[in-house]
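Read the structure below first, then the notes.
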Amino acid sequence: MVDQLTQHDPRRIGPFEVLGRLGAGGMGLVYLARSASGRRVAIKTVRTELAEDQLFRVRFTREVEAARAVSGFYTAAVVDADPRAAVPWLATAYVPAPSLEEIVNECGPMPAQAVRWLAAGVAEALQSIHGAGLVHRDLKPSNVLVVEDGPRVIDFGIASGVSNTRLTMTNVAVGTPAYMSPEQAKDSRSVTGASDVFSLGSMLVFAATGHPPFHGANPVETVFMLLREGPDLEGLPDELRPLIESCMQMEATGRPNPADLQAQLAPHLFGSGSDDSGTASAWLPERAVGLIEGRRNGRPAVKPATTAGGRGHGHGPSGARAPVHAPPLPPPPAHDPVVPAPPAHVPAVPAPVGAPDGGPVRLPGAAVPIGPGPRVADMRAAAVAAPPPESALAASWSRPRPGVNGADPAVPAPAPAPPEASPAGWRPWRFRMSNDVWGTPRVAEDLVYVTSFEVHALDVATGRRRFKTRDVAWSMAVADGRIHASDGPTLFALDAREGADLWRVQTDAWVYSLQADRGTVLTATRGGGVQAWEASAGQKLWEVTGAQTDFESPEAGAALHDGTAYVWQDARLRALDARTGDERWSYPIGDAASCGGVPVRLTQAPDGYVYVAAGTRVLALEVASGHVRWHFEAPAVFLAPPTFVPGPAVTGGGVYLADYLGTVYALDATDGRDRWRIATEARSSTDPVLVAAGHVHVGSGKGLYTLDAVTGTPKWRFQAGGDIVGAPAVAEGRIHFGSSDHLLYTLKADDGRLRWKLATGGEITGSPVVRDGIVYACSKDRCVYALDAEKGTGTARTT
C-alpha cells in the first residue's frame, strides 16, 4: 500500500524521484521512488537524530557496504545508497508483491508443501545475508514478500553487522517479540546468524497455522512466553514439526544453519522432477496465486468475505488468531449507508448508523470527516438530512444465557449515575494519520495528544490538528502544561498548548520509560540507568546506574509516585526522593528469577502504603519507612500492578489484582487476607483490573468479566469477537473497551448490555479514554476517533 506524500516529505532523494510513502520503521521512513530510467525502488531513510550520531554513521556505512555484497536470488538487491548524505538513505529494488503476512491473513494458512517451498527460499536468502557478514535480526512475515518464483527477504540493509560487534548500537531497537530468538530478547547486541534461523522457524509457524508462536497481549507478555513457556504450535501439521522444532531450539548451537535447511528440504520439493516445482503456482492455493498476480499487475488486494467464525478481519497485522469460540458478530451492511446529499454550501456530516443496542456503529466513508470537521452552524443545517437511527437489536444476536452479553444479570445492579452530555455543539470526528498510531491517547483541557511517530495535538472540539512535534516520540508524558517526550537518545519538552520547544538534552542511552509528576521527569534508559530531570528547564537532578536490565519496557521502568521514585536495583526495591535521589529505604525484593521472571509492578496508594506485585507475591510496604505490613503468596505470577480501592472491605475497599492465569483476587488492605478469588476462563494481561461503583471489571482473553467487589459474585460477562486490548474505561454508567476484532465496544456497566460498537479498520491500540461525555480511541487503521460516549456516532447536538 502506497500513501500520498505530505508537505514535509522530500520530492527527490539522490537521483530518484519520490512517488509516495511505503511505510515507516524504527529507523526512519520508507518511500517508493523512480529512477531516471523508470525503475522503481524502495528507499529507506534514517531518522535525523540517528543521522547526527557519528558512531551510527560509521556503522551504517559499513553495513551498506556489506549489504551491497548480498546478491542472493531471494533477496531484494541494494541499488544505491548515500550514507554520507544529510539524511542517509538506502535504495533497494522495489518488489510489487504481497507480504507473507498479507497472504496468510487474506488466504489462510499455507499447505505443508508451500511452507517447505517458502522455507527453502528464505533459507537461501539467509545464506546470502550471513555470507555478507550480516544478521537480519527482524525476520518476520511482513519482511518476506512472495512472488511467483519464490520469496524475497527485505529490510536486511540496516541489520546488525556481525563482523564488527563493537559498532552494534545499544540505543536502536531491532526485532519483533513475536518472532525474535531467546538470545535476542535477552541481549540484542550479541546475536548470531542462528537467531535468524529461530525467527525463520517462528515465521513458518505463522505460515502454517495463521498465528505466531508467541502472542501475548503486549511485548512484555510475549517475551515472557518466549523465555518461559515455549511456542504455541496449535494447528501445526505433524509433518512440519521436525523442521520447525529444529529451527526453534532454545540453544543457538542446536539449530541448523541455512545450508543444512536447504539440504533437508530439497528432497521434499524437487524429488518429483516437475518443471514448475519452484514456482508459487505449484504449491500455493489458487487464491494466493491470484493475489500475487494482482499485486504484480498493480491491482489492489481483494479482501476476503467475512463469515461468522471466519478469518475475514480476525487477523490483524500482528497475525493474531481469529476467534474460534466467540459468538458470531452481526454482519456489517453490504455497503455504506447512503447519506442524502446536502446543499452545495453545507458539508456532509456522518449519519448515525446503528443506535443504542444496535449493530456495529459505522462511520460512512465520504460523510465522515478525515481531520477537521465542519462548523457548528453548518452542522445544524445538515443535521436534518441524517436518517433516523435504528433502535432494534441486530437480527444475528441471539439471546444469551443469563449474565452473558447483556442478558439479565445474575445479581441485580444499582442504578447508574446520570449520563453527562457531550459539550454543546460538538459532534463525532476522526482524524487519519499518515503513519501508524499506537498507545493510549492523553486528554488535557481542550487537546487530545496522540503518538504516531511524532506527538500530534488535536483539538477536542473539531478534530483539527493544532500542531505536531518535529521529532519522533517513542515515549511521552503530559503534565503541568508540558509535553515531555523522547525519541530514544534525546529527551525534550514542549509547550502543551502551542508546541513550542522548551528544552532538549541528550541522554547517554535509549530512553525506554518516561514519567512526569510534580515538576520532575523520571527516565529509565537501556543498560540500567535511571535519571531524574527538572521538568521546567531540563537540568539533570540525579542519576543511578545498575538498575534491572531484564525488562526494558515502559511497564517495567522506574516508577514515579507523589515525590518518590521506585527503582529495582541489585535485587532490592529502592525508594528514592524524586528531587534529590536520596534513598529513603530499600527492601530485598529479589532478582528477576526470584520474581518469577516477570517485572515488579507497584501502586502507591493514598493510605500511606505502596502495594507491590513481585512474581507470585503481593506486599504492602509503608511509603515512609518501607516496613512490611503484610505479604500474600499466589500460585501464579502477576503481570499487572495491584489496584487499590479506599474504604472498608464491607463497602468494597481493598486491593484487587489478577494473576497471569486469569484468577482475580480481592485482598484485605489491612492484613492481606484473601477475601475472595474467582477464576476466569482465559489468561490475564499486563493491564490492572478496574474497580468502579462497587464492581470489579477485568478483561481476560475475549471475555470482559464483572464481579461484585464485596463478595466476588459474578454479575455478568460479555464475550467479544477478539481478545480485549488494553484496560477498559468506565464513566457515567458505561464501560468502553477495544478488541482485536477491530471493534470499540460500549456496554452498560450495570448489566453488560451492548450500548453501541464501532467497526474500525484495524485493532484498537492502548485503552480508550473518556472525558466530558466523549470517548477517544486509536486504531491500527491509522485513525483517532472521538465519539459520543452515550450514542457513538449520533447526530450533532447543539444548544
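Cβ from N, Cα, C; glycine included.
As annotated by Swiss-Prot, active site, proton acceptor applies to Asp138. Among the features that Swiss-Prot reports, ATP binding site is placed at Leu22, Gly23, Ala24, Gly25, Gly26, Met27, Gly28, Leu29, Val30, Lys44, with the record citing sequence analysis. If you look up Swiss-Prot, you'll see 16-271 marked as domain 'Protein kinase', on the strength of sequence analysis. One entry in Swiss-Prot concerns the mutagenesis experiment Lys44 to Ala. Its note says: No autophosphorylation. Binds KbpA. One mutagenesis experiment named in Swiss-Prot is Ser71 to Ala, and its note says No autophosphorylation. The annotation that Swiss-Prot gives for the mutagenesis experiment Ser128 to Ala reads: No change in autophosphorylation. Quoting Swiss-Prot on the mutagenesis of Thr168 to Ala: Almost completely abolishes autophosphorylation. No enhancement of kinase activity on AfsR. Very little constitutive kinase activity. Looking at Swiss-Prot, the entry for mutagenesis of Thr168 to Asp says: Almost completely abolishes autophosphorylation. No enhancement of kinase activity on AfsR. Constitutive kinase activity. According to Swiss-Prot, the experimentally introduced change Thr168 to Glu is described as follows: Almost completely abolishes autophosphorylation. No enhancement of kinase activity on AfsR. Some constitutive kinase activity. Under mutagenesis, Swiss-Prot gives Thr170 to Asp with this note: No change in autophosphorylation.
Positions of Swiss-Prot features highlighted on the structure.
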| residue | record | DSSP class |
| --- | --- | --- |
| Leu22 | ATP binding site | strand |
| Gly28 | ATP binding site | coil |
| Lys44 | mutagenesis position | strand |
| Ser71 | mutagenesis position | coil |
| Ser128 | mutagenesis position | helix |
| Asp138 | active site, proton acceptor | coil |
Inter-residue Cα distance where the pair is Val30 (ATP binding site) and Lys44 (mutagenesis position), in Å: 4
Distance, Ser128 (mutagenesis position) to Leu22 (ATP binding site) (CA atoms, angstrom): 25
Between Gly28 (ATP binding site) and Asp138 (active site, proton acceptor): CA-CA distance (Å): 15
Integer Å distance between the CA atoms belonging to Ser71 (mutagenesis position) and Val30 (ATP binding site): 21
Averaged pLDDT score, the domain 'Protein kinase' (16-271): 82
Distance, Ser71 (mutagenesis position) to Ser128 (mutagenesis position) (CA atoms, angstrom): 7
Other C-beta atoms that fall within 10 angstroms of the C-beta of Val30 (ATP binding site): 19
Distance from Ser71 (mutagenesis position) back to Gly28 (ATP binding site), taken between C-alpha atoms, in Å: 24
Listed in sequence order, residues with CB under 8 A of Ser71 (mutagenesis position) and six or more positions away: Ala77, Ser128
